Amino acid sequence: MASPPAHRSSKAADEELPKASSTFHPSLWGSFFLTYQPPTAPQRANMKERAEVLRERVRKVLKGSTTDQLPETVNLILTLQRLGLGYYYENEIDKLLHQIYSNSDYNVKDLNLVSQRFYLLRKNGYDVPSDVFLSFKTEEGGFACAAADTRSLLSLYNAAYLWKHGEEVLDEAISSTRLRLQDLLGRLLPESPFAKEVSSSLRTPLFRRVGILEARNYIPIYETEATRNEAVLELAKLNFNLQQLDFCEELKHCSAWWNEMIAKSKLTFVRDRIVEEYFWMNGACYDPPYSLSRIILTKITGLITIIDDMFDTHGTTEDCMKFAEAFGRWDESAIHLLPEYMKDFYILMLETFQSFEDALGPEKSYRVLYLKQAMERLVELYTKEIKWRDEDYVATMSEHLKVSAESIGANALTCSAYAGMGDMSITKETFEWALSFPQFIRTFGSFVRLSNDVESTKREQTKDHSPSTVHCYMKEHGITMDDACEKIKELIEDSWKDMLEQSLALKGLPKVVPQLVFDFSRTTDNMYRDRDALTSSEALKEMIQLLFVEPIPE
C-alpha cells in the first residue's frame with residue numbers, strides 16, 4: 001500500500017533471505033497486548049446487564065421524540081451517533097430522520113438548528129439543498145451570527161464540510177467561520193470543553209473524524225454539558241468500556257497471529273505494525289457486531305504490508321513475478337515456483353485464508369472467493385508497477401491513478417470488511433459491485449493513494465523508488481515538489497466532495513456500504529494527514545492508549 005516498488009538487483013540468489021530494514025523503527029508495543037487479561041466473567045456479565053437496562057431506557061427517550069420538538073430531537077440523534085451509540089437505535093433513528101427530512105415546518109431563522117439539521121441529514125444520506133443557508137448571508141459576504149452565538153458558528157462550520165462541488169454558499173461558510181473560530185479560540189480558556197471542540201473542529205471537521213475515537217474524546221465533554229442525559233452518559237461510558245474489552249481480545253488474537261507469521265516465515269524485514277494496523281482498521285469497523293470484519297481486515301492489512309514490502313524494497317523483479325504467478329493458484333503445490341524465503345509465507349497465507357472460511361461457516365464462506373479475487377487483482381497491479389519501474393516510465397497523473405488508486409488496496413479492504421459482516425444484506429451482488437471498482441470506490445482509492453503519497457514521497461525520494469503521484473504531477477506540470485504536494489492536497493479535498501456526491505447517488509445497496517467507505521476515508525485521513533503514521537507510528541501512541549489501554553472512569 002506504499003508507493004510503487006524500488007528497483008532491486010535481479011542477481012540475488014533465490015535462497016538469500018532479505019535482511020531487516022533499518023528504515024522502519026521497531027514496534028512500540030512489543031508483547032503488550034499479548035499479555036492482556038480480560039475481566040472475570042461475572043464482572044463482564046454485570047457490565048452487559050447494566051448496559052442493556054440503560055439501552056432500553058434511552059430507547060424510550062428516543063421513541064418519545066418527535067419533530068414537534070425538532071431542536072431537541074436533532075440534538076439527541078446527533079449526540080447518540082457522536083457517542084458511538086447510534087448502532088443500537090438504527091430503526092428508531094431512521095424513522096425520525098425520514099420525519100425530519102419530510103417536515104419543513106421549522107424555524108429557518110435559527111442558524112444552529114438549520115446547521116444541525118443539514119449536517120444530520122446529509123451525514124445520513126439525505127440530499128438536502130444547501131440554499132437553506134443563503135438567508136443568513138450578509139452584504140459583506142459573511143454570515144449573520146451574533147458574536148455571543150458561538151455554538152451556531154461552530155455548527156455552521158461543521159455542516160459546511162458536507163459540501164458538494166459548486167456549492168459556493170458552503171465554500172463561503174467555511175472561509176468565513178474558520179476566521180471567526182480562530183479568533184474566538186484565542187479568547188477561550190484553553191482547557192474549557194468548548195475550546196477543545198473548536199480546536200478539534202479547526203483541525204478536523206466533525207464529519208471527518210474517526211467515529212470510535214470521537215466517541216472516546218466526546219464522552220468527557222458531554223459529561224460537562226448542563227443539558228446532558230444521565231442515562232445516555234452512563235450508557236456511553238459503559239458501552240465504550242465494553243467495546244474496549246472486545247478490542248483488546250481481538251488485538252491479542254491478531255498480535256499472536258502476526259508473531260507466528262513473522263517467526264515461521266522468517267521475514268524479519270517487514271514493518272512490525274500489527275497494533276497500528278488494527279487501530280487503522282478498527283476506525284472503519286468499530287461497531288459491536290463487526291468483530292470478524294476487524295480481524296479479517298487487520299490480517300489482510302498485515303499480509304498486504306508483507307507483500308508490499310517484498311515488492312517495494314526487498315524482492316528482486318524475478319522473485320516478485322514468481323510470487324505473482326504462485327499467488328493466483330491458491331495451492332501449496334505452487335511453492336516450487338517461489339524462492340526459499342517466500343515459501344513459508346505463502347503457506348501461512350493460505351492457512352490464513354482457510355481460517356477466514358472456517359470462521360464464516362458454510363453459508364458465508366463464499367465471500368472469501370471474492371476477497372481472493374480482490375487480492376489477486378492487487379498483486380497483478382503490483383507487477384504492472386514493477387514494469388513501469390524497470391522501464392523508468394513516468395506515467396501521467398491520470399494514467400498513474402488508473403493503476404495506483406486500485407493498487408493502494410481499496411478493493412481488498414472493502415471486500416475484507418464486507419466479508420466479515422454478519423449482516424445478511426451483504427450479498428454476492430454487493431461483492432460483484434465492489435469488484436467492478438465503481439467510481440465511488442475508485443474515488444476512495446484515489447483519496448487513499450494521494451493521502452499516502454503526499455506524506456511518503458519526501459521520505460522515499462532518498463531511495464530508489466519509482467515515481468509517485470507527486471513525481472508524476474511535478475513532471476507533467478513542471479513544478480516543484482512542494483507546489484505539487486499543495487496541488488494534490490487540493491485534489492484530496494475535492495475527493496471528499498466527490499465521495500459525498502457519489503454516495504448520495506447510490507441506489508439499491510445496503511446503507512452500510514457507503515458508510516463503510518466514509519469510515520475508511522476518515523481513518524485513513526487520520527493515518528496520513530500531516531504524517532505517515534503507519535511508518536512513523538509514534539504519532540498514534542496516545543490515540544492507541546485512549547482506545548485500547550485506558551478505560552473511561554465510570
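From the backbone N, Cα and C atoms, a Cβ is placed for every residue, glycine too.
Counting only same-chain residues at least 6 apart in sequence, those with a Cβ under 8 Å from the Cβ of Trp163 (mutagenesis position) are Ser130, Leu170, Asp171, Ile174, Lys497, Leu500. According to Swiss-Prot, the mutagenesis experiment Trp163 to Arg carries the annotation: Restore 60% of the activity found in cv. Delprim, ableit with an increased production of (E)-beta-farnesene. Full activity; when associated with V-455.
Taken from Swiss-Prot, the feature substrate binding site applies to Asp308, Asp312, Arg449, Asn452, supported by similarity to another entry. The secondary structure of Asp312 (substrate binding site), as reduced to three states from DSSP, is helical. The Cβ neighbour count for Asp312 (substrate binding site), using a 10 Å radius over every protein chain in view, is 23.
As annotated by Swiss-Prot, Mg(2+) 1 binding site applies to Asp308, Asp312, with the evidence given as similarity to another entry.
The Mg(2+) 2 binding site annotation in Swiss-Prot covers Asp308, Asp312 and rests on similarity to another entry.
Among the mutagenesis results in Swiss-Prot, Thr383 to Ser has the note: No effect on the absence of activity. The residue drawn here is the original one. Annotation note: Thr383 (mutagenesis position) sits in a helical segment as assigned by DSSP.
In this chain, none of the residues that are 6 or more apart from Glu391 (mutagenesis position) has a CB less than 8 Å from its CB. Glu391 to Gln appears in Swiss-Prot as a published mutagenesis result, with the remark: No effect on the absence of activity.
Annotation of the mutagenesis experiment Lys402 to Gln in Swiss-Prot: No effect on the absence of activity. The 10 Å shell around the Cβ of Lys402 (mutagenesis position) contains 14 further Cβ atoms across the protein chains shown.
When Cβ atoms from all protein chains are considered, those within 10 Å of Asn452 (substrate binding site) total 22, not counting its own. If you look up Swiss-Prot, you'll see Asn452, Ser456, Glu460 marked as Mg(2+) 3 binding site.
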(request) Across all the protein chains here, work out how many other Cβ atoms are within 10 Å of the Cβ of Asp308 (substrate binding site). (result) 22
(request) Can you grab the distance from Asp312 (substrate binding site) over to Lys402 (mutagenesis position)? Cα atoms, rounded to a whole Å. (result) 19
(request) Provide, as an integer number of angstrom, the distance between the C-alpha atoms of Arg449 (substrate binding site) and Ser456 (Mg(2+) 3 binding site). (result) 10
(request) Would you kindly give the Cα-Cα distance separating Thr383 (mutagenesis position) and Lys402 (mutagenesis position), rounded to the nearest Å? (result) 14
(message) Given a separation of at least six residues and a C-beta threshold under 8 Å, show me what packs close to Thr383 (mutagenesis position) in the same chain.
(response) Cys320, Met321, Ala324
(request) Check the binding-site residues Arg449, Ser456 for other C-beta atoms within 10 angstroms of each C-beta and report the one with the most. (result) Arg449
